[in-house]
Every structure is written in structure tokens, then in C-alpha cells.
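Below is one structure; the comments refer to it alone.
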Amino acid sequence: MEARNMTPFTYFSLPMQKLFLRNQAAVRNKPYAKYFRSEMRVPLSAVRKIQQGPMALEDTLTPSIEDINRLLEPDFVSEESGYALLPGPMAYVQSRKFFPGCTAQMFKWWFIWHPAESERYTLWFPYAHVSNPCVHHQRLRDESLSFEERLYGNTFCASEYVGDRLMHLHIDFQQPASLGLNTDLYREAKIDGSVSALMSLADHPEVPVSLMVHLFKEVPDGMYLTSRYWVGAHPSMARFPGAEKAASLLKENGFGEAELETLAYEFAVHDMCEFNHLASFLPDLYREFGTPAA
């Protein structure tokens, strides 16, 4: 199994500290309450990469079709963490997380199971997550459908803190090909699944302001999740209807260049915390509450 030096992550903004206490009280009588844990551990190597400051632009990817398909190239290995401000302006975040003892089935199950109750969502990031209901919840729970049929074309309505900013987002999960990933390359890369999406601000769901790519793949000792986030304006986002309005909408909501760079940093920290925390308990949670059909 991959050897990693994990370290406690201990700084959370005051609003997040207060949210933790509310979440702790809400989950107390749930059968899965023991998985609500205050300690969050992250790879020290990922922390150190983020501490180096914004990445050089030549080391980043844009949301263009050409660049996102680089994630599928046989010799491509993602960096563990990092963030930058791209021209546009656009916030950029990259990461690669290891889930020891986890399978693709466990990870898929999590995306079916957690939206049913807000308290389940809080297990994922107790200091940051509020709720994440699914628009088409009956389809999400329909065991006669495949995972892809249940998730793609479905929308999660996430409320969560990113840093000290409470964000209300619509996450519209899409087929990989709909986002620009090449079907042949995807198959050749032997990706076990994708939970990739377009994101919008909840009060403007018709304007995608973000492309989020999450690709997961099993390895002998667990699973790797490779992720990219792009938030903001970029010419290549024009392939998504409504994205041409993203720049003005974000500016109206207080996201200038400085704010987007801060958001990139905070998203990098958020991603590092939530997915490494999920990795710490998902196999045990699945063994207790998961079913093969889900």
C-alpha cells in the first residue's frame, strides 16, 4: 500500500468552526454518527505543494478539449495538489488523491447514498458541508438503472463553505463525452468512472461558471482520484451554452482577479481536506451501510 505521511489539518475559519458544532449536534442520533469525525488528516506533501504559492502557468491546464484530454494520456501523472490564476480570469485547481482500500464501487455508492440526508453529506467535510440534495432523487435511487444513468443529467444542489465564503452551487453531472473527454482515450485509459460536472451559482443555474473533472481509477491497493477545477471565464468554455455570461456574473458577485485567485487557493485546500477525509472512512462506511445494488 502507498506509504504517505499524513498530518492533521487544524485551521478552519470561524464560520466553519460554528458549522461543525451545528453539524455535530444534528448527526448525533444517526446510525452512522461514529463516522462524523473532528480530526482531518491530509498528506504533508500536498500541503507543502500548496504552500509554494500559485503554480507557473506553463504547468497548468486550461479547460480546452485538448488540455482536458491530456488527463487521459498514458504517460500523464497528475501533481498531488496545486492552484493558479489563469488568464480570463479563471481559478484553477489540480489534485490527485489516493483512497487506500477503496474500490470504484464504493466511490460510486457514496454519490448515490450521501445526497439522501444532509447529515450524510456532513461526514465528508464536517466543517464545511451544509447540504447537497439531488434534484431527481427518485432517479438517483432507482436500482434498475446503472450508476451513469442515475447520475448523469442529474443535479446536486450543494451548500458548503469554501474558506469563509458560504457558496450555493448547482452541480450538473455530465457524460464525460459531453464535457469534451474523448471516448476512445477514456476507454484506453481504463478509467473506472467519472463524476465530472458543470457548476453554476444556485441563483443563476443557466450560466455555467465552472468545469469540474473527477476521474477515478482502481489500483492494486485502492483507488486514485484525479481532479481539476476551473472557475471563471475562458474562451474554451464557449462550448457550453450560457458560459459566455460567466465573466460578468462572477464580477457582479464580487469575483475579480484577486478574489478568484483566493478562491483557487481555498478550493485547493477544500479539495485536499474533503477527499482525503472521505478516503479515511469510506471503506468502513460502505461495509456497514453499502449494498451491491446501490
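Note that Cβ sites are derived from N, Cα and C of the backbone, with glycine treated the same way.
None of the listed substitutions appears in this model.
Quoted from Swiss-Prot for the published mutagenesis Tyr121 to Ala: 81-fold decrease in catalytic efficiency. Classification of Tyr121 (mutagenesis position) by DSSP places it within a helix.
Remark: His129 (Zn(2+) binding site) has Asn23, Tyr121, Thr122, Ala158, Ser159, Glu160, Tyr161, Glu274 as non-local neighbours, by Cβ distance under 8 Å and separation of at least 6 in sequence. Residues or ranges marked as Zn(2+) binding site by Swiss-Prot: His129, Glu160, His270, Glu274.
Record note (Swiss-Prot) on the mutagenesis of Asn132 to Ala: 14-fold decrease in catalytic efficiency. Cβ environment of Asn132 (mutagenesis position): His114, Pro115, Ser118, Tyr121, Phe156, Cys157, Ala158, Ser159, Glu160 lie under 8 Å away, each six or more residues apart in the same chain. In the three-state DSSP classification, Asn132 (mutagenesis position) falls within coil.
In this structure, Glu160 (mutagenesis position) is part of a beta strand by DSSP. Record note (Swiss-Prot) on the mutagenesis of Glu160 to Ala: Almost loss of activity.
Mutagenesis annotation in Swiss-Prot: His214 to Ala, described as 4-fold decrease in catalytic efficiency; the structure shown retains the original residue. His214 (mutagenesis position) falls within a strand when secondary structure is assigned with DSSP.
Among the mutagenesis entries in Swiss-Prot is His214 to Gln, noted as: 5-fold decrease in catalytic efficiency. Listed in sequence order, Ser194, Val195, Ser196, Leu225, Thr226, Ser227 are the same-chain residues six or more apart from His214 (mutagenesis position) with CB atoms under 8 A from its CB.
Non-local neighbourhood of Tyr229 (mutagenesis position): Ala91, Tyr92, Val93, Gln94, Ser210, Leu211, Met212, Val213, Phe267, Asp271, each in the same chain, at least six residues away, with C-beta under 8 Å from its C-beta. Looking at Swiss-Prot, the entry for mutagenesis of Tyr229 to Phe says: 3-fold decrease in catalytic efficiency.
Tyr229 (mutagenesis position) carries a strand DSSP state (E or B). Under the heading of mutagenesis, Swiss-Prot lists Tyr229 to Ala and annotates it as follows: 15-fold decrease in catalytic efficiency.
Record note (Swiss-Prot) on the mutagenesis of His270 to Ala: Loss of activity. For His270 (mutagenesis position), the Cβ neighbour count at a 10 Å cut-off comes to 22, with all displayed protein chains included.
Here the residue is the original one, while Swiss-Prot reports the published mutagenesis Glu274 to Ala with the comment Almost loss of activity. DSSP gives Glu274 (mutagenesis position) a helix state.
Of all the mutagenesis positions given, namely Glu160, Glu274, the one with the smallest number of surrounding CB atoms inside 10 A is Glu274.
Its Cβ taken as reference, Tyr121 (mutagenesis position) is surrounded by 22 other Cβ atoms within 10 Å in the chains shown.
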